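Features as listed in Swiss-Prot:
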VARIANT   ALA203 to Thr  In strain: CCUG 37602
VARIANT   LEU428 to Phe  In strain: CCUG 37602
VARIANT   ARG461 to Ala  In strain: CCUG 37602
Amino acid sequence: MNTKLTKIISGLFVATAAFQTASAGNITDIKVSSLPNKQKIVKVSFDKEIVNPTGFVTSSPARIALDFEQTGISMDQQVLEYADPLLSKISAAQNSSRARLVLNLNKPGQYNTEVRGNKVWIFINESDDTVSAPARPAVKAAPAAPAKQQAAAPSTKSAVSVSEPFTPAKQQAAAPFTESVVSVSAPFSPAKQQAAASAKQQAAAPAKQQAAAPAKQQAAAPAKQTNIDFRKDGKNAGIIELAALGFAGQPDISQQHDHIIVTLKNHTLPTTLQRSLDVADFKTPVQKVTLKRLNNDTQLIITTAGNWELVNKSAAPGYFTFQVLPKKQNLESGGVNNAPKTFTGRKISLDFQDVEIRTILQILAKESGMNIVASDSVNGKMTLSLKDVPWDQALDLVMQARNLDMRQQGNIVNIAPRDELLAKDKALLQAEKDIADLGALYSQNFQLKYKNVEEFRSILRLDNADTTGNRNTLISGRGSVLIDPATNTLIVTDTRSVIEKFRKLIDELDVPAQQVMIEARIVEAADGFSRDLGVKFGATGKKKLKNDTSAFGWGVNSGFGGDDKWGAETKINLPITAAANSISLVRAISSGALNLELSASESLSKTKTLANPRVLTQNRKEAKIESGYEIPFTVTSIANGGSSTNTELKKAVLGLTVTPNITPDGQIIMTVKINKDSPAQCASGNQTILCISTKNLNTQAMVENGGTLIVGGIYEEDNGNTLTKVPLLGDIPVIGNLFKTRGKKTDRRELLIFITPRIMGTAGNSLRY
């Protein structure tokens, strides 16, 4: 029974193929891109009519095989390998009746197909663990769709479920295009997929498979996902595929030297999705691909090398393809060109002995498909023996041998002696110039929006507003330019071609200037420590001599006739300089008293000062901000034998002066001047006067947008030890400490200056403090 059912289903595939067109064209290209949820899209391109494929899935090994009836393969590379967790390799093969694509997977998978224009999109994702249901029940439960219905609906999706395990033994014994038993469902309808499933299908397939949304619905999910993918095609071109779900507009594309910058306006990229791909090893014009966030926009930067040209396509909303091709040889260029040439024509072999040059040109025209027109001046014979040489290189060799050159217009190539072509070019240019000199003059007003009209005076090299003449290369000898500063308008009078050049120039230059927010942080930290130890002591007394009384001692004035009074004055006076805690001892003795005082001090200080000036300015425009004091100083001037006194104001400010310069690759070069001045007290002789403590920085540095750079710093450390003592007495061990004063001081100061520039968006950003 199962064998009969297998034959019936195989017959249905044959019937389906019979209803399709006898010749459906060739497969010309295969591209792979990524979707969220670990999905892949394989895009198969055709040169003619599209055929919806039939196929089957195996789990061991994990493969998806798709057959395209009455289809050939027209690709230089028929085996494509990928370093991907799901898809590892795509192999293409053909026989007389069909073409087959085999998708080798790293793990079991499932797929859906969809026809879009001249392409078939194959959506691949991982299969659930419970998908491997028995093959026989799946065959019985799957109703076969009529062949006519399949052929008449090329734009519908077809779903293929898991068939019998395709063992390696069966694979080796089977012919290259032997069909396996598959379960074919009805044409795919996302709205009716669950309702149309039978009870047996629900038992064989898990609930997850029924609830799975098709790839198209997943692509339209509201969650914004952005991803990039890179690959190389058969033309040595680098292909970058950008998937930006949720972005419905068109990207802004600009070219700056060796960079292609693609900007998605108002499409925010999460920080975790920023990435950079180094693809230089692929040997394409693309060297590096960077996806990053720029304010509220997403920016794709393609770094290139060599000569290239860009082709961009939009496959669907949110999906963009950028193809960077090596630039082909320009056949229209004439004259001497020492640059290395690249030849891409079909290889041919020629072996002639003493043959007319015209005959050789005729053969090359047939081989290349070009229409070659030779001048009457082209004549002579030559011997030529070439094997497996591109036809365009053979043509170049013939022209070099006979001093010939060519000019191409469409599919027609004119070949003549080089001098003859140069004379024609010169005559043509002279005729165009004569026509321009005799043409009518027109007047056009250009009111500038963002630039100052005076800036165009220097661009056009106009000394005054009504200057005429041909000193400027943009203006013809009969033209003139007037400038109206009141209305910011340029009035151009010249031929139509010159006015059109002015229009293009103004469109390129009259654009809003980028703005930069520059933020500086000045951090000043100080750490101080000091310790002092001092001593002072003295003695006083009174002694009676006969009938007289004489006073003696340290600390009182000696005299005669004094009373029995006691007093004390320190004669060893070595205290600490600062006010501090002290211990004083007085000891009375029979004839006087001793006084001893010990003083000690220790201090620890830590300070931190933060200054944060910031300023907003346009690109290449200087900005300045200051905050502080103006301190008056008295200045005495002496002249002609007399003197005069004046009062001058000196600034003590915290200031930031900066001029930013944005480079084409988004870096910022800044010329920075930072001042941090403050009033201070300075010693001048025996006086203390007012002075200004200054800290200045002048530098030029480059930093990336949003990056922070330390542009300067100063570190100071002062260490001091002082010792004051009484000679000789201070040197006595132990007791000598009573005749000493010690001091220790350590001060550390550090100044660091940070600077952070940020390029503001065109709409402007609010300042945040």
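Heads up, the Cβ atoms here are built off N, Cα and C, so glycines get one too.
Secondary structure from DSSP puts LEU428 (variant position) in a helix. In the three-state DSSP classification, ARG461 (variant position) falls within coil.
For ARG461 (variant position), the number of other Cβ atoms no farther than 10 Å from its own Cβ, over all displayed protein chains, is 12.
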